[in-house]
Amino acid sequence: MLTRPREIYLATAVSIGILLSLIAPLGPPLARADGTSQLAELVDAAAERLEVADPVAAFKWRAQLPIEDSGRVEQQLAKLGEDARSQHIDPDYVTRVFDDQIRATEAIEYSRFSDWKLNPASAPPEPPDLSASRSAIDSLNNRMLSQIWSHWSLLSAPSCAAQLDRAKRDIVRSRHLDSLYQRALTTATQSYCQALPPA
């Protein structure tokens, strides 16, 4: 019995659908259904962590403390490396990402110190205690690490750079980041797309 054209069409459509369903998982989509980057939450957490630089700088200025605290940095990076290892994420990648984040944060603090050196009256008179800011930083570190784990495959995919650029544009717009924060965000995220492909 001859196959009718409609049956041929349906069979072909089904075959194409199956083929596409097999191909689709091979690469992450460039954006979610709402048009936002899949890296938006990670980049937003990085931006929020950068914003903690302002109250930290204000406290250090009033307390006459140095901006850089190598002991605290080493402690943070060691813990993050251990946490990454426990989640089967490359610890070298994680420590590199957070080292970038810390250097970007310190750059903002140095900028604030420079402003207040020129105009001491512009410094916040009663900054929040440093412990509150550090608690916020620890929480944001965990949030960022969770996002890295969730998007590990994407961070090593060819589409990572495009997703990262989209996420940065969206976060700059939504958080109204000025030029200083935009440069800091670029530094903080510069190693995101250097993850090794999953074994």
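Just so you know, glycine gets a Cβ as well, placed from its N, Cα and C.
Heads up, this one's the original sequence, none of the swaps are in it.
According to Swiss-Prot, the protein carries these features:
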type	residues	note
BINDING	Arg49, Lys60, Asp69, Arg72, Val73, Glu74, Gln75, Gln76, Thr105, Glu106, Ala107, Ile108, Glu109, Arg134	substrate binding site
DOMAIN	34-113	domain 'Chorismate mutase'
MUTAGEN	Arg49 to Ala	Less than 1% of the wild-type enzyme activity
MUTAGEN	Lys60 to Ala	Less than 1% of the wild-type enzyme activity
MUTAGEN	Asp69 to Ala	No effect on the enzyme activity
MUTAGEN	Arg72 to Ala	Less than 1% of the wild-type enzyme activity
MUTAGEN	Thr105 to Ala	20% of the wild-type enzyme activity
MUTAGEN	Glu109 to Ala	10% of the wild-type enzyme activity
MUTAGEN	Glu109 to Gln	40% of the wild-type enzyme activity at pH 7.5 and 27% of the wild-type enzyme activity at pH 4
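Positions of the features from Swiss-Prot, shown on the structure.
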residue : record                 : Cβ neighbours (10 Å)
Arg49   : mutagenesis position   : 22
Lys60   : mutagenesis position   : 20
Asp69   : mutagenesis position   : 15
Arg72   : mutagenesis position   : 12
Val73   : substrate binding site : 15
Gln75   : substrate binding site : 11
Thr105  : mutagenesis position   : 23
Ala107  : substrate binding site : 17
Glu109  : mutagenesis position   : 19
Among the recorded positions Arg49, Lys60, Asp69, Arg72, Val73, Gln75, report those whose Cα falls within 10 Å of that of Thr105 (mutagenesis position); none is a fine answer.
-> Arg49
Pop the Cα-Cα gap between Arg49 (mutagenesis position) and Val73 (substrate binding site) into the table, whole Å please.
-> 14
In this predicted model, what is the average pLDDT of the domain 'Chorismate mutase' (34-113)?
-> 97
Provide, as an integer number of angstrom, the distance between the C-alpha atoms of Lys60 (mutagenesis position) and Glu109 (mutagenesis position).
-> 9
What's the CA to CA span in angstrom from Ala107 (substrate binding site) over to Asp69 (mutagenesis position)?
-> 13
Report, in whole Å, the straight Cα-to-Cα distance of Gln75 (substrate binding site) from Arg49 (mutagenesis position).
-> 17
Taking Cα atoms as reference points, which of the recorded positions Asp69, Arg72, Gln75 is nearest to Glu109 (mutagenesis position)?
-> Asp69
State the Cα to Cα distance, in Å, between Gln75 (substrate binding site) and Asp69 (mutagenesis position), rounded to an integer.
-> 10
